[in-house]
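**Student:** What follows is a single structure, and I will ask about it in a moment.
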Amino acid sequence: RPPPTIPGAPVVGGLLRFLRGPIPLIRAEYARLGPVFTVPILTRRITFLIGPDVSAHFFKSNESDMSQQEVYRFNVPTFGPGVVFDVDYQVRQEQFRFFTEALRANKLRSYVDQMVAEAEEYFSKWGESGTVDLKYELEHLIILTASRCLLGREVREKLFDDVSALFHDLDNGMLPISVIFPYLPIPAHRRRDQARTRLAEIFATIIKSRKASGQSEEDMLQCFIDSKYKNGRQTTESEVTGLLIAALFAGQHTSSITSTWTGAYLLKFQQYFAEAVEEQKEVMKRHGDKIDHDILAEMDVLYRCIKEALRLHPPLIMLLRQSHSDFSVTTREGKEFDIPKGHIVATSPAFANRLPHIFKNPDSYDPDRFAAGREEDKVAGAFSYISFGGGRHGCLGEPFAYLQIKAIWTHLLRNFEFELVSPFPENDWNAMVVGIKGEVMVNYKRRKLIVDN
């Protein structure tokens, strides 16, 4: 009972369609073949599992049955040697423990203070009124915030321009061709490798300086410096650099993209903007102007607005695993398929998040679908909403991301009126992390919320 295979030239047919865009391919074949189908790409076979009925094994399997390492090894030149997908599962789990420690609630509390301070400083430079590209502004604010919370005070205060330029070269060195040929000697890859070497030198200097002076900071860099493996070994400078790069890559684009989509939808649908503003007034009645971790956690309306933007536009449109054992799946219609070991297995948040049997009017922006009484993502069971992945490999940075986006939009809702003046944006399907095409131009006007006590 093998999955149906898409028709076409057996070697390059699937590759050509895949490179033209995975979402049109998935949309066409889901309609024709159903939620389980195989796409031959060169010598590999990618089997798609679309929807919670068939994707549970993808999310819940042990690493020995379904692994990330082989399919994400293209990240190794970017992250560097000795971290994440360049190490075996046991070491990778220990490194993920370092991430978990760096994202604990007590750490998040200190990060929120830094997020709020960065937002206040950034938007203080805006005038009384004006027109800005919201996408550009939020991209810049989020890299500033990430520099402060993740990379540390030294980078934020003294080396920001240098480090930003180097990360830009790393970023531009991750192209669709990089997934298949990560070491291809092209100019973008050469610039990527040079940037990675220079970043290692910069962070080695900072780490040595911190250790020599005995100073300790409230940032992710410090968490990684202080981390130890179970055998007592300290992290090396190279490992710390690689883990920081991985953290920034995981969070920077995804947060700036989602912040921008959240704003675009709030400005398009004024009833939700009004609800979000009203929520801010209620919060301010209780807490005044103060913003901290616990106060942000009270903002359910804003949370649902962000979550719905992320449902419609997950920046990671495909998740991949390498299958090391045979397994079977059963569709909700009762059809069974056997997937052999050796296949790459894929699912797509961008497509699965819009399945009409899970989400009512799936292409509509409706944050209330997550409100008490509806909770469409829970009614359909686990793995219905997969913008942050799920199961054994759910996104460790989910709480950080929500706090960061909430901190930004809390400040904006309290201090500005907006009007979207460019056409509503579209997805930029050409990017590895799917962002927003073109500018998102908005008029802003400064104002203060008046709260009736």
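Heads up, the Cβ atoms here are built off N, Cα and C, so glycines get one too.
Annotated heme binding site per Swiss-Prot: Cys395, in sequence order. What Swiss-Prot says about the natural variant Leu175 to Gln is this: In clone W516. Per Swiss-Prot, natural variant Asn443 to Ser is noted as: In clone W516. Quoting Swiss-Prot on the natural variant Ile450 to Val: In clone W516.
Help me picture these features in the structure, burial and contacts included.
**Tutor:** The Cβ of Cys395 (heme binding site) lies under 8 Å from the Cβ of Ala250, Phe388, Gly389, Ala401, each of these being in the same chain and 6 or more residues away along the sequence.
Of all Cβ atoms in the protein chains displayed, 19 besides its own lie within 10 Å of the Cβ of Leu175 (variant position). A coil conformation is recorded for Leu175 (variant position) in the three-state DSSP classification, outside any helix or strand.
Taken residue by residue with DSSP, Asn443 (variant position) is part of a strand.
In this structure, Ile450 (variant position) belongs to neither helix nor strand by DSSP; it is coil. Cβ environment of Ile450 (variant position): no same-chain residue six or more positions apart lies under 8 Å away.
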**Student:** Taking the Cα atoms as reference points, how far is Leu175 (variant position) from Asn443 (variant position) in Å?
**Tutor:** 34
**Student:** DSSP secondary structure for Cys395 (heme binding site), reduced to helix/strand/coil, please.
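**Tutor:** Cys395 (heme binding site) sits in coil per DSSP, no helix or strand.
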